[in-house]
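Chemist: Please see the structure below; I have some questions.
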Amino acid sequence: MELNALIKKIESVDSYAREFLKKFEIKQEKGKFLFIAPGEDYREWLETIVNTFLEEEVRKLIEVKEKEEKKKVEIKDFLNPKYTLENFIVGEGNRLAYEVVKEALENLGSLYNPIFIYGSVGTGKTHLLQAAGNEAKKRGYRVIYSSADDFAQAMVEHLKKGTINEFRNMYKSVDLLLLDDVQFLSGKERTQIEFFHIFNTLYLLEKQIILASDRHPQKLDGVSDRLVSRFEGGILVEIELDNKTRFKIIKEKLKEFNLELRKEVIDYLLENTKNVREIEGKIKLIKLKGFEGLERKERKERDKLMQIVEFVANYYAVKVEDILSDKRNKRTSEARKIAMYLCRKVCSASLIEIARAFKRKDHTTVIHAIRSVEEEKKKDRKFKHLVGFLEKQAFDKIC
């Protein structure tokens, strides 16, 4: 029997059949006609007609199934509700990033895509990404926020469990993807391949992608050219904290911690902080121990860093002022990078604190020095033993 003849038989039983059958997907498989119903009601309607009104030989030609609904992908968004666009403090250095994100939220995926925000540590990138996520979620969009490091770790876990398709489907089902700390994709080749395919899928579906990094895409060493090219394919926005914005943030944080400080303390905070994390850390310490407690702690930390520099200078027989200068001879350069490394490992100093102690404008040099020491330790056993020896000596003598 041909399909047209079969349909006429069904239509002869029910006057509404012509309209109802338009809702079905009809396939011919293994000598049978498969009618795929869009829902339970349609399936029951056709089964009733087939089983009640059609002859046995015709019934054998028909199979009725209900359309299988795709399982809804469960999304863990990792958003912190404390970050909002309303409490993001806007100034000259971050206004463009803020405005671009706000505009993108009005036209997800079609106006600026991707958005790549870059700037130093603690300039508000995470706050802005989280705030964008919370705003989009409030409007009913599906959102995921993740750091590149967390993305990599989750991917590895899913590979081990054999559930990598679940991981891919979760990321590919969102309306807004927020990836923070993009610099941590560096050197992770398998992670980059996975992210590249997720990025492409979302981009082709016109879903919004917002990325944040501590450096411009061109400076992302160890990240593939094709990913860098994708990052540069949208809009690049630098984010900075100028003095006026930092002053606003200090005032806001003081309100948050219910503190009133005299002008000279606020001036001290302005002069001795570069980012939001430092501001928050120092205000917390003032709340706990008072301004004098903060001064004592910072003096002690600075002294420890200088003791590390002096210790390394003595070992390498170079001058402290040479380590703190821009001298580039081999001996001084090695002493400098090891001193920076020990300041981080032995004293747990922040990158910015180390940069300040070594009279550097930002922490990029410090990151490079620490990475250089770690890479050389992997390649050179003698160097590894030397660094281990100096680390133990510094810890015993200074900390």
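Each Cβ is built from the backbone N, Cα and C atoms, and glycine gets one as well.
Every position carries its original residue.
Quick paste of what Swiss-Prot says about this protein:
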- ILE89, ASN94, GLY122, THR123, GLY124, LYS125, THR126, HIS127: ADP binding site (BINDING)
- ILE89, GLY122, GLY124, LYS125, THR126, HIS127, ASP180, ARG277: ATP binding site (BINDING)
- THR126, ASP181: Mg(2+) binding site (BINDING)
- VAL156 to Ala: 3.6-fold decreased affinity for ssDNA, very poor unwinding of 15-mer dsDNA (MUTAGEN)
- VAL156, LYS188, ARG190, THR191: ssDNA binding site (BINDING)
- LYS188 to Asp: 8.2-fold decreased affinity for ssDNA, very poor unwinding of 15-mer dsDNA (MUTAGEN)
- LYS188 to Ala: 4.5-fold decreased affinity for ssDNA, very poor unwinding of 15-mer dsDNA (MUTAGEN)
- ARG190 to Ala: 1.7-fold decreased affinity for ssDNA, very poor unwinding of 15-mer dsDNA (MUTAGEN)
- ARG190 to Asp: 8-fold decreased affinity for ssDNA, very poor unwinding of 15-mer dsDNA (MUTAGEN)
- ARG230 to Ala: Very poor unwinding of 15-mer dsDNA (MUTAGEN)
- GLY281 to Gln: Very poor unwinding of 15-mer dsDNA (MUTAGEN)
- SER350 to Asp: Very poor unwinding of 15-mer dsDNA (MUTAGEN)
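Show me how these features fit into the shown structure, please.
Modeler: Secondary structure from DSSP puts HIS127 (ADP binding site) in a helix. Within 10 Å of the C-beta atom of HIS127 (ADP binding site) sit 20 other C-beta atoms, taking all shown protein chains into account.
Other Cβ atoms within 10 Å of the Cβ of GLY122 (ADP binding site), summed over all protein chains shown, number 21.
ASP181 (Mg(2+) binding site): 19 other CB atoms within 10 A of its CB, across all protein chains.
Secondary structure at VAL156 (mutagenesis position), as computed by DSSP, is helix.
The number of other CB atoms found within 10 A of the CB of LYS188 (mutagenesis position), across every protein chain shown, is 19. Secondary structure from DSSP puts LYS188 (mutagenesis position) in coil.
In the shown protein chains, 11 other C-beta atoms lie within 10 A of the C-beta of ARG190 (mutagenesis position).
Under DSSP, ARG230 (mutagenesis position) is assigned to a helix (H, G or I) in the three-state scheme. Within the same chain, the residues at least 6 positions away from ARG230 (mutagenesis position) whose Cβ sits under 8 Å from its Cβ are PRO114, PHE196, PHE199, ASN200, TYR203, listed in sequence order.
On its own chain, GLY281 (mutagenesis position) has no residue at least 6 apart in sequence with a Cβ closer than 8 Å to its own Cβ. DSSP gives GLY281 (mutagenesis position) a helix state.
Neighbours of SER350 (mutagenesis position), defined as other CB atoms within 10 A of its CB across all chains, total 21.
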Chemist: Given a separation of at least six residues and a C-beta threshold under 8 Å, show me what packs close to LYS125 (ADP binding site) in the same chain.
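Modeler: Correct list: ILE117, TYR118, GLY119, ASP180, ALA212, SER213, ILE239.
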Chemist: What does the structure give for the C-alpha distance between ASN94 (ADP binding site) and ASP181 (Mg(2+) binding site)? Integer Å is fine.
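Modeler: That separation, Cα to Cα, works out to 17 Å.
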Chemist: Near VAL156 (mutagenesis position), how many other Cβ atoms are within 10 Å of its Cβ?
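Modeler: Result for VAL156 (mutagenesis position): 15 other Cβ atoms within 10 Å.
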Chemist: Between C-alpha atoms, which of these recorded positions comes nearest to THR123 (ADP binding site): ASP181, LYS188, ARG190, THR191, ARG277?
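Modeler: The smallest Cα gap between THR123 (ADP binding site) and any of the recorded positions is with ARG277.
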